Amino acid sequence: MAASLPSTLSFSSAPDEIQHPQIKFSEWKFKLFRVRSFEKAPEEAQKEKDSSEGKPYLEQSPVVPEKPGGQNSILTQRALKLHPKFSKKFHADGKSSDKAVHQARLRHFCRICGNRFKSDGHSRRYPVHGPVDAKTQSLFRKKEKRVTSWPDLIARIFRIDVKADVDSIHPTEFCHDCWSIMHRKFSSSHSQVYFPRKVTVEWHPHTPSCDICFTAHRGLKRKRHQPNVQLSKKLKTVLNHARRDRRKRTQARVSSKEVLKKISNCSKIHLSTKLLAVDFPAHFVKSISCQICEHILADPVETSCKHLFCRICILRCLKVMGSYCPSCRYPCFPTDLESPVKSFLNILNSLMVKCPAQDCNEEVSLEKYNHHVSSHKESKETLVHINKGGRPRQHLLSLTRRAQKHRLRELKIQVKEFADKEEGGDVKAVCLTLFLLALRARNEHRQADELEAIMQGRGSGLQPAVCLAIRVNTFLSCSQYHKMYRTVKAITGRQIFQPLHALRNAEKVLLPGYHPFEWQPPLKNVSSRTDVGIIDGLSGLASSVDEYPVDTIAKRFRYDSALVSALMDMEEDILEGMRSQDLDDYLNGPFTVVVKESCDGMGDVSEKHGSGPAVPEKAVRFSFTVMRITIEHGSQNVKVFEEPKPNSELCCKPLCLMLADESDHETLTAILSPLIAEREAMKSSELTLEMGGIPRTFKFIFRGTGYDEKLVREVEGLEASGSVYICTLCDTTRLEASQNLVFHSITRSHAENLQRYEVWRSNPYHESVEELRDRVKGVSAKPFIETVPSIDALHCDIGNAAEFYKIFQLEIGEVYKHPNASKEERKRWQATLDKHLRKRMNLKPIMRMNGNFARKLMTQETVDAVCELIPSEERHEALRELMDLYLKMKPVWRSSCPAKECPESLCQYSFNSQRFAELLSTKFKYRYEGKITNYFHKTLAHVPEIIERDGSIGAWASEGNESGNKLFRRFRKMNARQSKCYEMEDVLKHHWLYTSKYLQKFMNAHNALKSSGFTMNSKETLGDPLGIEDSLESQDSMEF
C-alpha cells in the first residue's frame, strides 16, 4: 500500500496511514506521545530550525507555507510500517480511501480562484474559516470597521458563501493573490483591483472521473522528453511574437492616453504643470495632476477607486468612454465622484504658479490665480474699449439700468429668439445656464454650485423647519428673528435664513388645528371641527348676566386637537417603536395613550407694559405629557413609546394659560370646566387619526398627578392644608397620624369626594357642623377635576426640607431642654443657622424654600456643619441617623423607576420608614408629640403603596410643569406686545413649538455634532442640564 501511493504527498497532505476523518488529531497525537521513531534526528531538526529562521517574517495569522513534496515521504513510509492496523482498515474500505486522497489533494488548491498553490516553500496560505490576520485587522481599524473572520470578507468581495463549505468537497485555504485582492479593495492605494476569474469556481464531490484526482494521476505518469532543437526555435519565435505584442500594447496604451486628452480638450482652460514655480519631485507632480489631461488639478474630484481627476475631464470621459475609471477600469459613475479631503485641497490651493501673461513675472497661489488673471483681462478690456475723440467707454456693470438695456439690446433679442425656438420661451433658464457655464469656465465652482442649487429649487440656505427650531430655541421673537435675517442677508449677500412667512408656514404643521381627525362616537358637547387653533379660555362656557364676572385673560388649545397634534409630532417615534418591537407598520391599533396632566399656579408675573383690563398679577398653567403608548397585539399590550425624560420641560406641552389666581375658585372653575368637559368626553370615545398613511385608532387614559397639595385640595373640594384632615390620600387626622406614623392605606377617590360633597351640601342626617364635617372628612366644596391620589415628588422634597430646616434651628436652641423659647430667641437661632450655612455650605438664605435649596440642604455635609453649632454628642448622633435614613428613603420616590434604579432602597423602605418614625417619636418628641407635617405623613405611610400601584412616583411628578413656569416668564418677556391678549397667544404658541419633538431633532443633531467636536467653540455651552429640583430654570433645554 505504501508503494502504491505517490511519494510527493507530504505528511500533512494525509497519506495512507492517516486517511482518517481526524487527520490533524493524528498529527497532534504523534507529537503528544513523542513516538521515538517519529522524532527527527538532531541534524534534521537543526536544519529545519535554520531554514525557518531564514524565512521572511509572515503575519501572525494562521498562514501555512507549503513544504516541498518529497520532504516527508520517508517519514510517511515509516509511519505506515509502524501502524499496520490503519493500512488494513483502509485496504478494506477503498472508497473512503479515495475520498481521503481526494480531500488531501484539495488542500493544494485555492478555495476562491481555484489555482494550485506554488510548491516553492514560500507560498502563503490563509484558512478560509480562520481569523483575520493582523495586517488586515489594522487596515480595518484605520477604516473604523470591525471584521474578525474571513467568511464575511470573502462573501462581501467575491460573492462566495463559504460558511456552508464541506471539507470533503471544498478546499479549506485560499492563496496570497486572493488575499492581496481583498487587501487592495479596502486600502487607499491607487493599485488596480482585478480578479482574474469572471465566473466563480465550482467544487463538486469526488467521483471516479474527478478532475482533481484525474489530473493528478496523469501528472504522475507523464514522461519527460528530450530537448528538441526544432522546438527551441519555435519557442524563440513565440517569444519574439510576445515581445512584439507587448510593444503594440504599450503603443496602444500611449495612444489611449492621447485619445483621453483629446476627449478632455482642456489645454486652454487648465494649467500645465510646467507653470509650477517650484521644481517638485516627479511623484509629487503626478499626485497633484489630473490622470487624464496631466494638467494641474482644477476642481478635483475623487473616484471610489481613489484616483483624482479634474471634474470636467472625468465627466467628459465618462460620457464618451463609458462608466469606468480611465486609470484602472474600475466601474465608476458620475454620482460616485466626491471632493478630496480638505487637507489635500489646502495643499493644492497653496501651490505657487507663474503667471503666463506677458510682462508679468508674478508668482501667485493657485487659489488666487483666477482673480489675478481676471485683473489682467479687465485692464486689457479697458484699453481696448476706448472711443477715439469721445469719452471713455464705461464698463457694463457701472452703467445705469437703462444704459445696460440699450447696450445689451441685440444680445437680448438673440437670446429671446433662441429661448422661443429651443426652450419654450424660458429666457430666465437660458440666462442662468449661460451664467452657470461662465462660472464653471472660470473655475469659480463654489458660486456655480450655489447657483445650481437655486436653479434646482434646493436653495443654499437652511430649511424653514431648521430656522424655526433656531428661532424657538434661542428665544427670538418674530421681530428679533426678522432683524437677524436681514442682517445676515445684507452682510453675506446670501439668504441663509428663511423669511418669516416661510417659518409661519412651517409653524402651521406643528400647531394644533392642522391635521384632520375623527372621534367615534363624536365627543359630547364638543364641536366636530378639526381646524381649531388657539381659542379663548372662556369659550365653551355658557355665561349669563347674573354670573360671577370673570376678570382674566386666558388662552388655550382645544384638548382633543392638542392631543392630535402631539401624536402627529411623535409620528416617527411611534412608527420606529413599532419596528423595534417587530410589529408591522400597517397595524392600526387600537393604541392606548397614557397622559400625565399637570397644573400649577404662579405668583408675581406682573409686567410694566401692555394695555387691557386690570388682571391679577398671578398666572395658572395647565399642561400635559404623553407618558406611554401601547398597542394591543394578540392577548398582550406591546409598548411602542415611553417618554425617556418624563420630568423635562421639553415634553410638557402647554394646554391652557390664564392670568388668574389659583386660589380664586370661581375663576379657576370657569376657565378649566370646558377643558375638563372635553377630557371627560374623550374617556369614552376613540380617536381615528391618519398616521403614516394609515388610519389608526387611539384611546386615552388621563392621570392627574402633576399637582401640588394646595391645588389638589382646591380642585378636589378639600379643606386647606392647615386642616386637621392632613392627608389627601386617606381620612386620618393630624393627631391619629402622629400616633400611628406608618400604618395607613389610600382610601380617598374623586367619586367618594363627590358623594361626600353631596352629603355636605344636603346634610341628609341633619347633623351639626362638627358632626357633618367629621362625616365628610374635610370635603367642603364640589370637586371638579379628577386627580390620582398620589404624592408629588418635588413638593414632597421641598416640604420635608423645610421641616429639616426647622429641626436644625430647634436643635441649635436646644428646645429638647428649654421648650418655652421666645420669638426673639427663635429668630436668633435662624440667623445663626443661615450665617453658618452660608459660610460652610455656600447656601444663601431664602425667603421661601425651593427645589434647589432643598437639594443642597438635604446632605450629610449639611448635618455635619449644623452639628458644629450643637454641643451635645447625643444630639449629633440622632441628627446624623435621621438624615441618613431620609437619604436612603428619598431615591424611592424620586427615581422614575425605583425597581430598576434603586431596588435595595425599595426593599429596605419599610424598615427605614419605621426607624425614622421611631426617631421622631422618641428623640424628637418635643416637636412631633400630637402633630406631624403633611409630607412627613405621606412619606412614611403611603410611598410603598403608590409604588406598588403605579411603579413610580418620580416619573409622575410636576417637575416638567414647574420648569415650564420658568419658560412662561421668559417667553412673556420675549413676546412683549401692546395687547396682553395677543401676548398670551404668542406665549402659548411659542411654548408649544418649544416642546415639539420634530424641532428638537434638529437641535439634537446640532448637539451631537457639537459633542463630537465639529463646532468652532466646543467649550462655550449654555449650561449643564439641570433638573427642576436644581434651579427650576429652563437651561436644560435644546441648545444652539
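If you go along the chain as it appears here, the first residue is 1 and each next one adds 1.
A Cβ is built for glycine as well, from the same backbone N, Cα and C atoms used for every other residue.
Nothing has been swapped: the model has the original residues at all the noted spots.
Counting Cβ atoms from all protein chains shown, HIS295 (Zn(2+) 1 binding site) has 21 others lying within 10 Å of its own Cβ. The Zn(2+) 1 binding site annotation in Swiss-Prot covers CYS266, HIS270, CYS293, HIS295.
What Swiss-Prot lists as Zn(2+) 2 binding site is CYS290, CYS293, CYS310, CYS313. According to DSSP, CYS310 (Zn(2+) 2 binding site) is assigned to a strand segment. Neighbour count (other Cβ atoms within 10 Å of the Cβ, all protein chains): 25 for CYS310 (Zn(2+) 2 binding site).
If you look up Swiss-Prot, you'll see CYS305, HIS307, CYS325, CYS328 marked as Zn(2+) 3 binding site, on the strength of experimental evidence. Around HIS307 (Zn(2+) 3 binding site), taking its Cβ as the centre, 19 other Cβ atoms fall within 10 Å, counting all chains.
As a published mutagenesis entry, ARG391 to Ala appears in Swiss-Prot alongside the note: Defects in converting nicked products to hairpins.
Under its mutagenesis annotations, Swiss-Prot gives ARG393 to Ala the following note: Impairs DNA-binding and hairpin formation while maintaining some nicking activity.
Counting every protein chain shown, 7 other Cβ atoms lie within 10 Å of the Cβ of ARG401 (mutagenesis position). In Swiss-Prot, a mutagenesis experiment is listed as ARG401 to Ala, annotated with the note Allows robust hairpin activity.
What Swiss-Prot says about the mutagenesis result for ASN443 to Ala is this: Impairs DNA-binding; when associated with A-445. With a cut-off of 8 Å between CB atoms and residues at least 6 apart in sequence, the same chain places ILE269, ALA298, ASP299, ASN370 near ASN443 (mutagenesis position), listed in sequence order.
HIS445 (mutagenesis position) carries a helical DSSP state (H, G or I). Around the Cβ of HIS445 (mutagenesis position), the same chain contributes ASP299, ARG311, LEU439, each under 8 angstroms and 6 or more positions distant in sequence. Annotation of the published mutagenesis HIS445 to Ala in Swiss-Prot: Impairs DNA-binding; when associated with A-443; the original residue is retained in the structure shown.
Residues or ranges marked as divalent metal cation binding site in Swiss-Prot (evidence: a curator's inference): ASP600, ASP708, GLU962. DSSP assigns ASP600 (divalent metal cation binding site) to a strand segment in the three-state reduction.
According to DSSP, TYR707 (mutagenesis position) sits in a coil region rather than a helix or strand. Cβ neighbour count for TYR707 (mutagenesis position): 25 (other Cβ atoms within 10 Å of its Cβ, all protein chains included). Among the mutagenesis results in Swiss-Prot, TYR707 to Ala has the note: Deficient in both nicking and hairpin formation. The residue drawn here is the original one.
Under the heading of mutagenesis, Swiss-Prot lists TYR725 to Ala and annotates it as follows: Deficient in both nicking and hairpin formation. Neighbour density for TYR725 (mutagenesis position): within 10 A of its CB lie 23 other CB atoms from the protein chains shown. According to DSSP, TYR725 (mutagenesis position) is assigned to coil rather than to any helix or strand.
Record note (Swiss-Prot), mutagenesis GLU811 to Gln: Loss of DNA-binding. The unchanged residue is displayed. Reduced to three states, the DSSP call for GLU811 (mutagenesis position) is helix.
In the three-state DSSP assignment, the secondary structure recorded for TRP893 (mutagenesis position) is helix. In Swiss-Prot, a mutagenesis experiment is listed as TRP893 to Ala, annotated with the note Capable of nicking but defective for hairpinning.
Neighbour list (TYR935 (mutagenesis position), Cβ cut-off 8 Å, at least 6 residues apart, same chain): GLU709, ILE791, HIS795, CYS796, GLY799, ASN800, GLU803. Under the three-state DSSP scheme, TYR935 (mutagenesis position) falls in the helix class. The note that Swiss-Prot attaches to the published mutagenesis TYR935 to Ser or Thr is: Capable of both nicking and hairpinning.
Shown are the recorded positions ASP600, ASP708, GLU811, GLU962; the one with the most C-beta atoms within 10 angstroms of its own C-beta is GLU962. Here the recorded positions are HIS270, ARG393, and the one whose Cβ sees the fewest other Cβ atoms within 10 Å is ARG393. In the three-state DSSP scheme, CYS325 (Zn(2+) 3 binding site) falls into the coil class. In the three-state DSSP classification, GLU962 (divalent metal cation binding site) falls within a helix. DSSP assigns HIS295 (Zn(2+) 1 binding site) to a strand. Looking at HIS307 (Zn(2+) 3 binding site) and CYS266 (Zn(2+) 1 binding site), their Cα atoms lie 19 Å from each other. For the recorded positions CYS293, CYS325, CYS328, ASP708, GLU811, a Cα to Cα distance of within 10 angstroms from CYS310 (Zn(2+) 2 binding site) holds for CYS293. Each residue contributes its Cα atom, and for TYR725 (mutagenesis position) and ASP708 (divalent metal cation binding site) these two points are 16 Å apart. Each residue contributes its Cα atom, and for CYS313 (Zn(2+) 2 binding site) and HIS295 (Zn(2+) 1 binding site) these two points are 10 Å apart.
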